[in-house]
Amino acid sequence: MTIAIVIGTHGWAAEQLLKTAEMLLGEQENVGWIDFVPGENAETLIEKYNAQLAKLDTTKGVLFLVDTWGGSPFNAASRIVVDKEHYEVIAGVNIPMLVETLMARDDDPSFDELVALAVETGREGVKALKAKPVEKAAPAPAAAAPKAAPTPAKPMGPNDYMVIGLARIDDRLIHGQVATRWTKETNVSRIIVVSDEVAADTVRKTLLTQVAPPGVTAHVVDVAKMIRVYNNPKYAGERVMLLFTNPTDVERLVEGGVKITSVNVGGMAFRQGKTQVNNAVSVDEKDIEAFKKLNARGIELEVRKVSTDPKLKMMDLISKIDK
């Protein structure tokens, strides 16, 4: 049997990618695919991936071909492959990559050879018909900065804290919408995941720090450490994005003295015991209690998956439960 391939994308593109490849090559064996739709999260995707793997022969290894680096299909696949030999994830799947990889499987390459071929053909398959190479000017050498004289310690003022460009509740944490739209539009230099649970999970913590977009660093800390970091003048003026999995952690952070004026609710997946308030957000009694406490502090609670969505008021959605 050949090396197994699983395609994972946002929306329903994965199935169509496979159908396009099969139109060129004929029906393929030992290939699976999963879609990713609103309301799902990494846990849902892991279940979907495992359901596909159960149908495939994984003896020679598994190659996950996903659409975007740091997106939810990538993040879920990364958690599966992290401790398995001959399991790999490649981001940027396109038709040239998929077709060449499927054809190469029939020649019984080694797992590493197939991975290298997939990456190479995916890159080579992206070309412009008429564009000419653009030469980049060499950057001018930077002038040496003058040494600043040491300043005496002083009490922290209102401008001596980090700037919170966005505080967002999204149980998918760093994924496509965060890594692309929100990071650019909020102009942050750091993404900080604030969660006791995630900070204690070494594998998940490591993966999250690897999926930040270019020019942005990612960190995972527990609530207590985030309070200490916020009060450290070393980070004064630095724009950051805070990501949470639930409103309880936000309320704990605010209770600890971190100044948050607005919270964006981007996604809280449905699971048993929760009530769905729209297609992306589900809450239980603990969530509702935390939202009420935040609302009582005068903190804006708005629901949007991406910045171009109209703002919905979280408390209005909660008020409609059981009506």
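Glycine too: its Cβ is placed from the backbone N, Cα and C atoms.
So, quick note: what you're seeing has the original residues, none of the substitutions.
Listed features, source Swiss-Prot:
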type     : residues      : note
ACT_SITE : His10         : active site, tele-phosphohistidine intermediate
ACT_SITE : His175        : active site, pros-phosphohistidine intermediate
DOMAIN   : 2-124         : domain 'PTS EIIA type-4'
DOMAIN   : 157-320       : domain 'PTS EIIB type-4'
MUTAGEN  : His10 to Cys  : Loss of phosphotransferase activity. Unable to dimerize
MUTAGEN  : Trp12 to Phe  : Slight phosphotransferase activity. Unable to dimerize
MUTAGEN  : Lys48 to Cys  : Retains more than 50% of phosphotransferase activity
MUTAGEN  : Ser72 to Cys  : Slight phosphotransferase activity. Unable to dimerize
MUTAGEN  : Ser110 to Cys : Retains more than 50% of phosphotransferase activity
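What Swiss-Prot annotates, mapped onto the structure for a quick look.
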residue: His10; record: mutagenesis position; DSSP class: coil
residue: Lys48; record: mutagenesis position; DSSP class: helix
residue: Ser72; record: mutagenesis position; DSSP class: helix
residue: Ser110; record: mutagenesis position; DSSP class: coil
residue: His175; record: active site, pros-phosphohistidine intermediate; DSSP class: coil
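For Ser72 (mutagenesis position), other Cβ atoms within 10 Å of its Cβ number 26. Every protein chain shown contributes to the tally, and the Cβ of Lys48 (mutagenesis position) ends up with 20 other Cβ atoms within 10 Å. Long-range Cβ neighbours of His10 (mutagenesis position) (same chain, at least 6 residues apart, Cβ-Cβ under 8 Å): Phe36, Asp67, Thr68, Gly71, Ser72, Pro73, Gly176. If you take the C-beta of His175 (active site, pros-phosphohistidine intermediate) and look for same-chain residues 6 or more apart in sequence within under 8 angstroms, you find Gly70, Gly71, Ser72, Asn75.
Here the Cβ of Trp12 (mutagenesis position) has 12 other Cβ atoms within 10 Å, regardless of which shown protein chain they belong to. Around the Cβ of Ser110 (mutagenesis position), the same chain contributes no residue under 8 angstroms that is 6 or more positions distant in sequence. For the pair Trp12 (mutagenesis position) and Lys48 (mutagenesis position), the Cα-Cα distance reads 14 Å.
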